[in-house]
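> Got a structure for you, questions after.
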Amino acid sequence: MVQEELWAAFSGPSGVALACCLVAAALALRWSSRRMARGAAARARQRQQAALETMDKAAQRFRLQNPDLDSEMLLALPLPQLVQKVRSGELSPEAVLFSYLQKAWEVNRGTNCVTTYLADCEAQLCQAPGQGLLYGVPVSLKECFSCKGHDSTLGLSRNQGTPAECDCVVVQVLKLQGAVPFVHTNVPQSMFSYDCSNPLFGQTTNPWMSSKSPGGSSGGEGALIAAGGSPLGLGTDIGGSIRFPSAFCGICGIKPTGNRISKSGLKGSVYGQVAVQLSVGPMARDVESLALCLRALLCEDMFRLDPTVPPLPFNEEVYASSRPLRVGYYETDNYTMPTPAMRRALLETKRSLEAAGHTLIPFLPANIPHALEALSTGGLFSDGGKRLLQNFEGDYVDSCLGDLISILRLPKWLKGLLAFMLRPLLPRLAGFLSSLRPRSAGKLWELQHEIEMYRHSVIAQWRALDLDVVLTPMLSPALDLNAPGKATGAVSYTLLYNCLDFPAGVVPVTTVTAEDEAQMEHYKGYFGDIWDKVVQKAMKRSVGLPVAVQCVALPWQEELCLRFMREVERLMAPGRQPS
């Protein structure tokens with residue numbers, strides 16, 4: 001009866017007019033929301049530019065007042081030596097901060113990695129505790145780290161103009177340890193990408209080659225640190241977001257166990273998803289700097305400010321150990337074919353470790369495709385992407401996200417139909433689509449239990465071989481700009497260890513050679529699908545770019561992971577910076 005009345009109402013001339021009005025209203029609403037998004041982008045760029053001008057003026061003013069300062073010498077110091085010289089009084093905290101301000105401003109001109117200057121850092125110099133482990137150290141922060149009075153936009157219009165009311169716990173701890181947070185750095189829109197672009201601040205580029213991605217989602221950090229604009233940065237990682245920028249930009253980074261470092265007060269685009277753990281971790285030019293940062297963060301202040309974090313101080317004995325290690329390794333996960341440079345990096349590192357007295361044992365976690373598709377992707381999008389999509393209402397979708405948002409917007413039945421039709425020819429794409437379906441509470445509990453059981457099964461595999469650590473390939477070199485969003489499957493080497501919640505870090509070990517480049521012409525991948533084709537195309541013109549390996553340990557063994565990374569660095573690190 002109701003349907004008949006509705007049909008009658010819309011079938012006459014008045015109904016047609018009403019329908020036209022509804023369509024016009026919808027179009028007007030869409031235009032209005034897009035206009036608001038354009039306005040938000042314009043305001044964000046203006047604030048970014050004003051902040052950078054303030055930053056430059058502050059650095060220039062200090063330079064005029066201190067013409068004899070040797071900034072090049074200061075900027076070249078490894079972080080531990082820098083801290084030592086500041087503590088001894090040989091260098092002043094002011095000289096360090098303003099030297100890095102000037103360098104960060106210069107790096108930003110070539111990479112667009114800085115979103116804002118945290119101008120209160122100048123006043124903080126007077127308040128920094130002189131006994132802190134990071135006394136006088138300028139620290140850059142991924143934009144999601146909340147700082148009082150500053151936006152954390154995540155590249156989304158809806159977050160522009162909403163400054164944080166207080167510092168997140170990690171920023172509070174950094175300040176209590178004497179560090180000086182001085183800039184926020186760029187991220188991909190919503191942080192669900194391993195590229196680095198958004199409609200508010202634009203594209204961040206790789207300091208090694210401007211046509212290449214710096215990685216993401218901590219891409220601004222990777223670019224700034226690699227080019228010498230920051231001695232230490234903090235990022236987050238839920239699928240490789242610390243490890244991709246570190247590998248693409250040729251620096252070191254570690255993703256700790258999910259709850260080793262506090263996440264309290266961080267800005268996110270999706271809250272409540274716990275099946276796949278987010279981690280907070282440091283990024284720097286060398287492993288010793290990562291260790292210094294973890295020493296500083298794993299302190300009583302953090303355990304007091306966030307009692308949900310296990311009170312586990314940094315274990316110096318494990319990190320300082322020099323005993324030979326039993327190292328599991330695999331050349332491929334059989335999901336993403338390693339590039340010639342990746343395979344060579346892995347094998348050269350393996351040989352160097354063996355020559356140094358370590359034992360290398362073949363090892364491959366079981367059932368990786370299922371872990372990546374059903375468990376990891378299923379966990380990340382257990383609501384079908386509904387909460388993530390809410391961030392994009394009335395906003396532009398950045399091209400760095402590829403087709404993710406369009407796919408998430410498809411009806412559930414259409415995703416299922418496409419997955420069924422694609423499975424015989426494109427199994428990875430079919431697995432990805434089928435994992436995006438929304439789940440009931442009961443099905444989500446089943447998924448979380450399955451992830452827990454998978455974690456225990458891999459630990460059992462690991463212990464059956466009596467392994468200390470594992471060495472794996474790391475996706476590298478850097479892909480072309482906008483390519484990561486079209487090569488979703490290539491996250492396999494990193495995403496697995498978010499699903500497992502194992503600490504994992506990356507260390508640069510070599511660079512792409514002309515021979516690697518020539519062999520890449522024959523790269524087909526294991527499946528020949530669009531993801532494989534994008535990887536093959538997006539890694540061309542890469543001679544000289546850094547290539548990394550990944551080092552993994554069991555949960556809560558960050559110190560052992562760092563010890564292994566330090567050994568790899570000692571044996572392999574090429575020790576170059578982008579020009």
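Cβ coordinates are placed from backbone N, Cα and C, and glycine is handled just like the others.
Residues as originally present; substitutions not included.
When I checked Swiss-Prot for this same protein, it listed these features:
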| type | residues | note |
| --- | --- | --- |
| ACT_SITE | K142 | active site, charge relay system |
| ACT_SITE | S217 | active site, charge relay system |
| ACT_SITE | S241 | active site, acyl-ester intermediate |
| BINDING | M191, S217, I238, G239, G240, S241 | substrate binding site |
| MUTAGEN | S217 to A | Loss of activity |
| MUTAGEN | S218 to A | Lowers activity by at least 98% |
| MUTAGEN | D237 to E or N | Loss of activity |
| MUTAGEN | S241 to A | Loss of activity |
> Do you know offhand how many angstrom separate D237 (mutagenesis position) and S218 (mutagenesis position) by C-alpha?
8
> Going by DSSP, is M191 (substrate binding site) sitting in a helix, a strand, or coil?
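Reduced to three states, the DSSP call for M191 (substrate binding site) is helix.
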> Could you check which of the recorded positions (K142, M191, I238, G239) sits closest to S217 (mutagenesis position), going Cα to Cα?
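Nearest in space to S217 (mutagenesis position), counting only the recorded positions, is M191.
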> Which residues in the same chain, at least 6 apart in sequence, have a Cβ under 8 Å from the Cβ of G240 (substrate binding site)?
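Spatial neighbours, sequence-distant, of G240 (substrate binding site): Y194, K255, L475, V491, Y493, T494, L495, N498.
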> Enumerate same-chain residues with a sequence separation of six or more from M191 (substrate binding site) and a Cβ-Cβ distance below 8 A; give 'none' if the list is empty.
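Listed in sequence order: C144, L154, G155, G216, S217, T236, I238, S241, G268, S269.
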> Determine, to the nearest whole angstrom, how far the Cα atom of G239 (substrate binding site) is from the Cα atom of S218 (mutagenesis position).
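One finds 11 Å between the Cα atoms of these residues.
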> Can you list the residues of the same chain, besides M191, S217, I238, G239, G240, S241, whose Cβ falls within 8 Å of the substrate site's Cβ centroid?
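Filtered neighbour residues, in order: F192, S193, Y194, G216, S218, T236, D237, I242, F244.
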> Largest pairwise Cα distance, Å, within the listed substrate binders M191, S217, I238, G239, G240, S241?
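About 11 Å separates the two most distant Cα atoms.
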> In whole Å, note down how far the CA of S218 (mutagenesis position) lies from the CA of K142 (active site, charge relay system).
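A Cα-Cα distance of 6 Å.
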